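Q: Dropping a structure here in structure tokens format, bear with me for questions.
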Amino acid sequence: MNQPSSLAADLRGAWHAQAQSHPLITLGLAASAAGVVLLLVAGIVNALTGENRVHVGYAVLGGAAGFAATALGALMALGLRAISARTQDAMLGFAAGMMLAASAFSLILPGLDAAGTIVGPGPAAAAVVALGLGLGVLLMLGLDYFTPHEHERTGHQGPEAARVNRVWLFVLTIILHNLPEGMAIGVSFATGDLRIGLPLTSAIAIQDVPEGLAVALALRAVGLPIGRAVLVAVASGLMEPLGALVGVGISSGFALAYPISMGLAAGAMIFVVSHEVIPETHRNGHETTATVGLMAGFALMMFLDTALG
């Protein structure tokens, strides 16, 4: 009966040990988390007053679109007994391509433009966005390091992961994956510019469909009944509207908060793609199929950005 409290105590001890053994990662997580909190505090009042309330509404609707797409993909698992590993890797590669292109076309480039109007074009603008990129990478690196989770190829990751139920490990992995997507949606609507928000939200929603399906099938593979696996996969999509609120909050406080937050969201998404998604698509020897899927997703996002931007 003391197992949960024992696990919590062990996690606290493991976190302390990891912090001592890897001080740079710990410092990076602390710095990035502090930066996010400061941006959020600075922006929360501004985001909820005046015309910015409309921007919050856009962000929530965008996050809801991501949630609905995840739910649609998860529900598709009810009619599928299984899909081949090659098909799954192609779908995840497609999602990775859309995330990479969204990071470039809908976050980094608009971030550079926004920073250029504040500090002037050139190296100064690039430095502002690069600061955000660094914060995003440090945030996700720290969360990845200190959060127990599991990957199909590398197994248990993070402190005390071997003692946590496999279903919860997958859920934590999904949370780590969906949070930056939701943040990106929120940041893209921070100024109310639909030319930035719509392409990015469309891209994330499109790639959320195969992701939702893959999550439901993965949860079924670790032992959950199909109905419960679908429900958990659907619920995982709630991180997107929650992340969208965080995203619009951190980017609405002051002028430089917007380009910094664009870089932060891009850095977080690129980290997830490189650290999580692409390695998973290569685990079964389907690198070529996954790469073709990635390029198709990248091209589609480029088209969406041109057509809707």
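In case you wondered, yes, glycine gets a Cβ from its N, Cα and C as well.
Dumping what Swiss-Prot says about this protein:
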BINDING   D89, H286  Zn(2+) 5 binding site
BINDING   M99, H177, E181, Q207, E211  Cd(2+) 1 binding site
MUTAGEN   S106 to A  Is more tolerant to high Zn(2+) or Cd(2+) concentrations due to a decreased metal uptake ability
MUTAGEN   D144 to A  Is more tolerant to high Zn(2+) or Cd(2+) concentrations due to a decreased metal uptake ability
BINDING   D144, H275  Cd(2+) 3 binding site
BINDING   H177, E276  Zn(2+) 2 binding site
MUTAGEN   N178 to A  Loses metal binding at M2 but does not lead to significant changes in either overall structure or metal coordination at M1; when associated with A-208 and A-240
MUTAGEN   D208 to A  Loses metal binding at M2 but does not lead to significant changes in either overall structure or metal coordination at M1; when associated with A-178 and A-240
MUTAGEN   E240 to A  Loses metal binding at M2 but does not lead to significant changes in either overall structure or metal coordination at M1; when associated with A-178 and A-208
MUTAGEN   E276 to A  Is more tolerant to high Zn(2+) or Cd(2+) concentrations due to a decreased metal uptake ability
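Mind running through what each feature is packed against?
A: Under DSSP, D89 (Zn(2+) 5 binding site) is assigned to a helix (H, G or I) in the three-state scheme.
E211 (Cd(2+) 1 binding site) falls within a helical segment according to DSSP.
Other C-beta atoms found within 10 angstroms of the C-beta of S106 (mutagenesis position) number 32, with every protein chain shown included.
Following the DSSP three-state reduction, the secondary structure of D144 (mutagenesis position) is helix.
In sequence order, E211, V272, E276, V277 are the residues of the chain that are 6 or more apart from H177 (Cd(2+) 1 binding site) and have a CB within less than 8 Å of its CB. In the three-state DSSP reading, H177 (Cd(2+) 1 binding site) counts as helix.
Annotation for N178 (mutagenesis position): same-chain Cβ neighbours under 8 Å, separated by at least 6 residues, are G66, T70, S236, G237, M239, E240, G243.
In the three-state DSSP scheme, E240 (mutagenesis position) is classed as helix.
For E276 (mutagenesis position), the Cβ neighbour count at a 10 Å cut-off comes to 18, with all displayed protein chains included.
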Q: CA-CA, which of the binding-site residues D89, M99, H275 lies nearest D208 (mutagenesis position)?
A: M99
Q: With Cβ-Cβ distance below 8 Å and at least 6 positions apart along the chain, what are the contacts of M99 (Cd(2+) 1 binding site)? List them in sequence order.
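A: For M99 (Cd(2+) 1 binding site), the qualifying residues are E181, A203, I204, Q207, M269, I270, V272, V273, V277, G297.
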Q: Inside 8 A of the center formed by the CB atoms of M99, H177, E181, Q207, E211, which other residues of the chain have their CB, for the recorded Cd(2+) 1 site?
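A: For the Cd(2+) 1 site, the extra neighbours are A95, M98, N178, I204, D208, M269, V272, V277.
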Q: In Å, rounded, how far does the Cα of S106 (mutagenesis position) sit from the Cα of H286 (Zn(2+) 5 binding site)?
A: 29
Q: Pop the Cα-Cα gap between D144 (mutagenesis position) and D89 (Zn(2+) 5 binding site) into the table, whole Å please.
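A: The Cα atom of D89 (Zn(2+) 5 binding site) is 22 Å away from the Cα atom of D144 (mutagenesis position).
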